[in-house]
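Q: What follows is a single structure, and I will ask about it in a moment.
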Amino acid sequence: MENLGDKLSISQVYHLAQEYRDHAYSIANKIGSEEGLKQYYGLMNMSIQMFQLLKTKCTLSVLEDSKVTFEMVELLIQETYNFDLAELYISSLKERLQTHQSDTDLVEEIMRCEFLLLHDLPLMRDSKFHYKIALRNCNELVQYMVNLQDELYQNWASVFQYVGVMLCIKLKQHRRVKTSFHGLLSQCREKSQWKWFLNLCYVNYLLNERFPIPEDALQELRSTELHTVGPELYAWKLALEMVIQLCKDGNITDHLNEFKNFFDTNKQSLVTNEGKGCVIKIMPRIALKVELPMIFHYKELKNILLLLQSVSYIVNCYDEKGNFSRKFLPKVYSTTQKLIKNIAAGGVSMNELDSRIQTYKSILEFCEFYKVWEQTLLKGAVVTTESPKLGPSPGYVRLLQAMKVQFEGGGAVEEYTRLAQSGGTSSEVKMISLLNCYTVQAARVSRCSGDKQGELVEQCNKVWLQVEKLLQETDLQFNPIWECTVTILWLFSHFEPFSWNPLPCSDKQRAEYVSKLREFYSSNKFVAGEAVADNRFKLKKALLLQILVNYLGGRMLEHDLGEIYAISAKCFDMCRQQGGMRKVQYVIGIWHLMNCTVAMRGKDVALTNAKLEALVKQITSVKQ
């Protein structure tokens, strides 16, 4: 490098720019006042000015210009949000690189410019307009590189096909995303880090959107090898498998043990590489550095696993032996608070620190929401909370508010309908909203007579079509709890004596739902000695559903009086295990009383009568 005047050399100015930046990073976690903010951004501006001085006052080689520009642009994008100026510098550098490409192999630098223009800048701008422009330019670049028929550019084309997929995800072009992922994966070498990385992205996308995951993607996920992808990506693989199992309401014990073994041998590597990014080798001359979310740092990952365990066991919160959610949720909350308190800069920007704090706050909000949900399961009513925010989006709070109105005797149909139609609402919140809305509407049909009945029936059918559509389009269809809930509600609303005015249906629908009930009943029958017909229909948790399945099965499928009596007795007794089920217990108690009477069990009749009278007193005293 040439000298910059008589005072400082170019290398000195360059190192000065780095010192200003690094010093700003070192004080980022200590900022607690406006003065501190001014100091931080003052240092960042000085760093940018030093880089600009190098570009405007010095004669830099192409590679030197690239190095300076890339470092300066990172600050412009991440610290000042001056995207237009960043784009100007990148475009100018790209033109210079293309002019000199005949003299030097500068493909990597040119591709980095393209990546910044087509990936980093559009994602930071985060607007549909910029995503569309970037996607069009990205497609043109890919086509250009493919037409060159050069192996090096063919490999770079796959990188920008990946960029195109990321842009399509942002534009919610879901059909195109799935097709593009399939095409990309089919082009990759088997058992390569690049292919397994793409598959991790694909499965992660499908889970995020709650789309069903194809078997070939699941098989690719299972085949991912630690020694090829490295500990960071393998931790991602394990986390995805855990979430998939949670979404299916499956047993997570094996996955927890796998994580334990993984931590035993890879803890140090995870800790050492925190914040350094993960380098994906595509070909010998091509690599892509990706930044994994903070939750894949060792301490954060262990905390997230505890949160996932809490969610997995939350429907068992009534069980004194298996109430892990009541033990783990407070622990996750306190651990997260400690992580916020002890957060350290570690050479990262203030924006990165803010991002980490927001992640921690999201975890705290999840904990708050699930604590309320847990109490709802235990008490059969939505409890009030002083927390200003529950869950990661307003939909969670609105759902609880609507449920509270419903529990207190109101309809809440309008709010449930709005929630189900909201664009940013999760699949679970939509499904709960639709099912609760259907329950309210079906209850109105049951009580209604006369002219309004036809209108209410039509409203019920419209809601049910949405329920079936959501179930078919998402991975909720693979969770037996959801399928069982849908089956039970349909049967309650279409058969006497559960409804005074059963909803009309076709013979095909009736046969389909009765067949599903038979499967769930065979797999979850309380009476000992019954073989499980199909593990897909086994309810591992969810006591209320188990009771209702046995209640419906006993009433609709059983014919032996002794069998019916045994089932009703067991259902009546099981209701006592979970709070908030007194009304369900009362209905089942009436059924059991009928069975005792028909079976001429005088002692049981008297005992059941006494229990029902005590139950009525408990229910009426709560109302008063």
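In case you wondered, yes, glycine gets a Cβ from its N, Cα and C as well.
Although substitutions are noted, the structure shown does not include any of them.
One mutagenesis experiment named in Swiss-Prot is LEU256 to Lys, and its note says In scc4m7; eliminates centromeric localization of SCC2 in mitotic cells and reduces association of the cohesin subunit SCC1 with the centromere and pericentromere; when associated with A-298; D-299; A-313; A-324; D-327; and D-331. Where Swiss-Prot documents TYR298 to Ala as a mutagenesis experiment, the accompanying text is: In scc4m7; eliminates centromeric localization of SCC2 in mitotic cells and reduces association of the cohesin subunit SCC1 with the centromere and pericentromere; when associated with K-256; D-299; A-313; A-324; D-327; and D-331. Under mutagenesis, Swiss-Prot gives LYS299 to Asp with this note: In scc4m7; eliminates centromeric localization of SCC2 in mitotic cells and reduces association of the cohesin subunit SCC1 with the centromere and pericentromere; when associated with K-256; A-298; A-313; A-324; D-327; and D-331. One mutagenesis experiment catalogued in Swiss-Prot, TYR313 to Ala, is accompanied by this note: In scc4m7; eliminates centromeric localization of SCC2 in mitotic cells and reduces association of the cohesin subunit SCC1 with the centromere and pericentromere; when associated with K-256; A-298; D-299; A-324; D-327; and D-331. In Swiss-Prot, the entry for mutagenesis LYS327 to Asp states: In scc4m7; eliminates centromeric localization of SCC2 in mitotic cells and reduces association of the cohesin subunit SCC1 with the centromere and pericentromere; when associated with K-256; A-298; D-299; A-313; A-324 and D-331. The structure shown retains the original residue. Here the residue is the original one, while Swiss-Prot reports the published mutagenesis LYS327 to Ala with the comment In scc4m35; eliminates centromeric localization of SCC2 in mitotic cells and reduces association of the cohesin subunit SCC1 with the centromere and pericentromere; when associated with A-324; A-331; A-540 and A-541. According to Swiss-Prot, the mutagenesis experiment LYS331 to Asp carries the following note: In scc4m7; eliminates centromeric localization of SCC2 in mitotic cells and reduces association of the cohesin subunit SCC1 with the centromere and pericentromere; when associated with K-256; A-298; D-299; A-313; A-324 and D-327. Under its mutagenesis annotations, Swiss-Prot gives LYS331 to Ala the following note: In scc4m35; eliminates centromeric localization of SCC2 in mitotic cells and reduces association of the cohesin subunit SCC1 with the centromere and pericentromere; when associated with A-324; A-327; A-540 and A-541. According to Swiss-Prot, the mutagenesis experiment LYS540 to Ala carries the annotation: In scc4m35; eliminates centromeric localization of SCC2 in mitotic cells and reduces association of the cohesin subunit SCC1 with the centromere and pericentromere; when associated with A-324; A-327; A-331 and A-541. LYS541 to Ala appears in Swiss-Prot as a mutagenesis experiment; the accompanying note says: In scc4m35; eliminates centromeric localization of SCC2 in mitotic cells and reduces association of the cohesin subunit SCC1 with the centromere and pericentromere; when associated with A-324; A-327; A-331 and A-540.
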Q: Distance between LYS541 (mutagenesis position) and LEU256 (mutagenesis position) at the Cα atoms, whole Å?
A: 18
Q: C-alpha of LYS327 (mutagenesis position) to C-alpha of LYS540 (mutagenesis position): distance in Å?
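A: About 20 Å separates the two Cα atoms.
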Q: Compare the C-alpha of LYS540 (mutagenesis position) with the C-alpha of each of the mutagenesis positions LEU256, TYR298, LYS299, TYR313, LYS331, and give the closest one.
A: TYR313
Q: Which one is it, among the mutagenesis positions LEU256, TYR313, LYS331, that lies nearest to LYS299 (mutagenesis position) by Cα separation?
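A: Checked the mutagenesis positions LEU256, TYR313, LYS331; minimum Cα distance to LYS299 (mutagenesis position) goes to LYS331.
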Q: Counting only residues 6+ apart in the same chain, whose Cβ is under 8 Å from the Cβ of TYR298 (mutagenesis position)?
A: PHE263, LYS267, LEU270, VAL271, GLU274
Q: In angstrom units, rounded to an integer, how far apart are the Cα atoms of LEU256 (mutagenesis position) and TYR313 (mutagenesis position)?
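A: The separation of the Cα atoms works out to 13 Å.
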Q: Using a 10 Å cut-off, grab the number of neighbouring Cβ atoms around the Cβ of LYS331 (mutagenesis position), all chains included.
A: 14
Q: Between LYS331 (mutagenesis position) and TYR313 (mutagenesis position), what C-alpha distance do you get in Å?
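A: Each residue's Cα considered, LYS331 (mutagenesis position) and TYR313 (mutagenesis position) end up 15 Å apart.
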